[in-house]
Each structure stands twice: as C-alpha cells, then as structure tokens.
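Visitor: Pasting a structure below so you can have a look.
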Amino acid sequence: MAIIASTFGTGLSYAGELPFKPVTGGEVGRKQQRMVVVRAEGGGGINPEIRKNEDKVVDSVVVTELSKNITPYCRCWRSGTFPLCDGSHVKHNKANGDNVGPLLLKKQ
C-alpha cells in the first residue's frame, strides 16, 4: 500500500502530476486551489498481513469518558459515515477475501 501524496507542515510532497494548476506571477490575486489525493495501491485487500488467521480483525479500546457505551470507527475507508463505521467492510471483505473490521471504543 502506498501513499500518493501527503502534507508535511506547510509544505506539500507529491508523486506524479499536480492535481491543480499552480498560481504563476501573471495570476496575482487569484486564490490557489490545492487538493491532496491519497489512494491505496495494490491488490483488493486493505489488510495484507495482520492477523490473517481471524475472520475479522476488530480491536476494542476501553475509554472512561465517552457519551455512548460503544462507538465503532471505520478502518476500511469505505464507510459512508466516515470516520464512524457503517458496516461497509462486510461487503468489501466478501468481495476481496479480506478480514478488516472496525475499531471499537467502549465506555468503561
């Protein structure tokens, strides 16, 4: 899995062509549009090697100050309610033979 572009402080590092048109000296006063695109490369799976002997990798963290008893956070990046999990990993796991699951924050 590789990251195509990422930001560091106020700078921008990237691989490939810029996804925006940079502002040049003749375009003073125009706002510069910036976009960072991050894309996973490789096979269809999100989890290539972690705990592959389990049907679904789910980790739980106990936290004392939460408003709900349990809060699932997405780790497959496919949730329509990101960063919260909506169960999209189930379809992804079936289609790709993967075993990614949510991070569960539990109230103590």
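Backbone N, Cα and C define each Cβ position, glycine as well.
Pulled the feature table from Swiss-Prot, pasting it below:
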type	residues	note
BINDING	Cys74, Cys76, Cys85, His89	[2Fe-2S] cluster binding site
MUTAGEN	His89 to Cys	Increases 2Fe-2S cluster stability 10 fold. Loss of iron-sulfur transfer activity
Visitor: Near Cys85 ([2Fe-2S] cluster binding site), which residues of its chain come within a Cβ-Cβ distance under 8 Å, counting only those 6 or more away in sequence?
Guide: Pro72, Tyr73, Cys74, Arg75, Ser79, Pro102
Visitor: Measuring Cα to Cα, tell me the gap between Cys76 ([2Fe-2S] cluster binding site) and His89 (mutagenesis position) in whole angstrom.
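Guide: Rounded to a whole number, the Cα-Cα distance is 6 Å.
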Visitor: In terms of DSSP three-state secondary structure, what is the assignment for His89 (mutagenesis position)?
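Guide: His89 (mutagenesis position) sits in a helix per DSSP.
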Visitor: List the residues in the vicinity of the [2Fe-2S] cluster site, defined as same-chain residues other than Cys74, Cys76, Cys85, His89 with C-beta within 8 angstroms of the site's C-beta centre.
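Guide: Output for this site, in sequence order: Pro72, Tyr73, Arg75, Trp77, Arg78, Ser79, Asp86, Gly87, Ser88, His92, Val100, Gly101, Pro102.
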Visitor: Any same-chain residues 6+ apart from His89 (mutagenesis position) with CB under 8 Å of its CB? Would you list them in sequence order, or say none?
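Guide: Counting only residues 6 or more apart in sequence, the Cβ neighbours of His89 (mutagenesis position) under 8 Å are Lys56, Cys74, Arg75, Cys76, Arg78, Ser79, Asp98, Val100, Gly101, Pro102.
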